[in-house]
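Reviewing the structure listed below.
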Amino acid sequence: MIQLFDYYNQETQDLHDSLLAAGYACPTIVIEANGFLPDDMISPYTYFLGDEEGVDHPLFFNQVPVPPFWEITGDHQVARVSDMGEERARIHYASQARGRLVKQVDWLDKKGQLRLSERYNKQGRCFAKTAYKSGQEAFNTTYYSTDGQERIVENHVTGDIILTLDQEPLRIFKSRVDFIRFFLERLDLDLDHILFNSLAYSFLVSHSLTGRAGQDILFWQEPLYDELPGNMQLILDNSQLRTQTIVIPDLATYEKAMSLAAADQQQKFLHLGYHYDFKRDNYLRKDALILTHSDQIEGLDTLVQSLPQLVFRIAALTEMSPKLLSMLSYKNVVLYQNASLKQIEQLYLESDIYLDINHGGQVLQAVRKAFENNLLILGFEQTLHDRHYIAQQHIFDSSQPAQLASILEEALCGVEQMRSALQAQGRHANDVPVSLYQETLQSLLGGQHG
């Protein structure tokens, strides 16, 4: 059994963690050449580049090599390389939550068109470069071994992939699927079950194994619209494929799929959420956290005045404006300007409520972090940054700060009230007990696989 994913993102991580919690610890492959994959995941592209030596030491944004006298400037969202005021490159971070660590550098020509992308890994090494013909049209990507040798060249126009390994004949693959199949066979992985979450390359790999004994499962983690995707309909129509089950974690998406599928095909769909490993319990403390880039915090004065028993802890990664600093006139407001990542982590541990009420961009994936720490999350419709983790009954119009305060006050009345509110939050995020995850997968796969 293997887990096979096209990309690494939060949904992939949630599925992977749920499978691990249920006892399905099997090789996990991410097709995307991501230099910041967790240690228990591997990409076919980076596998052939050789082992990275030493501990993780990602490149910080101002360590990107640039020509003399060029300038690097950055904030917590993105960084830029400039030459005499002209933008020459954009630096993308691996993750907001991890600080300004470099994942990719996009180099621009004098017309501002993308010409070259350099990808970095968590050891701070540039391991791949993608050349562009015009703007956004990628031409080829070259992957470099740890000793700087060209190891893989992928032509994005023809689809060919050339693999050069020491003391082995040069190999040419006509498609990415062929390359992935070679990788799987080289590792001699058991392909009796493939658990995958994409109808792109992951599905094509499964489809290429049609006729070979095995039972695969698609975990569909994307929205559905007016019709089912073509490859999903192919699964429903073809009983000869290895994939005969489509698991959908999101309840609303599952219900949409059932409404779009023919009656005799609906049995192929199954709803099964995620098992989240919450970092701690909620202790019912009257401490509310707000992370913000902006001094525009919806309904703040009303909430602070309506809930004098609640301490509002407001943190920013930068200096705060006079408007925000004036909130110190309230005894139940504590401000943290120029807060460090370590300090923010501590604030999550000290708070049991998160208010998603700041305008502007989200800070450090704040809503998800609050959810992981079992904080009760409430917000206004006009300021939401990630509604996936906020129960509908905890979302209010910005003209209703009094209603938000009332629900918050009710949740703080006692353990049962807070438990009920957190259960609603978990249901909305499709949280399920690990026992249900185990039972469902055992019924599909016939037992645990490790």
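Placed from the backbone N, Cα and C atoms, the Cβ positions cover glycine too.
According to Swiss-Prot, the mutagenesis experiment Asp6 to Ala carries the following note: Defect in early glycosylation of GspB, decreased binding of partially glycosylated GspB. Nearly complete loss of glycosylation and binding to partially glycosylated GspB; when associated with A-14 and A-222. In this view, Asp6 (mutagenesis position) is surrounded by 19 other Cβ atoms within 10 Å of its Cβ, with every protein chain counted.
Annotation of the published mutagenesis Asp14 to Ala in Swiss-Prot: Mild defect in early glycosylation of GspB. Nearly complete loss of glycosylation and binding to partially glycosylated GspB; when associated with A-6 and A-222; the original residue is retained in the structure shown. In three-state terms derived from DSSP, Asp14 (mutagenesis position) belongs to a helical segment. Every protein chain shown contributes to the tally, and the Cβ of Asp14 (mutagenesis position) ends up with 20 other Cβ atoms within 10 Å.
According to Swiss-Prot, the mutagenesis experiment Lys111 to Cys carries the annotation: Increased GspB glycosylation, probably forms an intra-subunit disulfide bond that increases tetramerization. Cβ neighbours within 10 Å of Lys111 (mutagenesis position), excluding its own Cβ and spanning all shown chains: 7.
According to Swiss-Prot, the mutagenesis experiment Glu222 to Ala carries this note: Significant defect in glycosylation of GspB in vivo and in vitro, significantly decreased binding of partially glycosylated GspB. Nearly complete loss of glycosylation and binding to partially glycosylated GspB; when associated with A-14 and A-16. Here the Cβ of Glu222 (mutagenesis position) has 13 other Cβ atoms within 10 Å, regardless of which shown protein chain they belong to.
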Cα distance (Å, whole number) from Asp14 (mutagenesis position) to Asp6 (mutagenesis position): 15
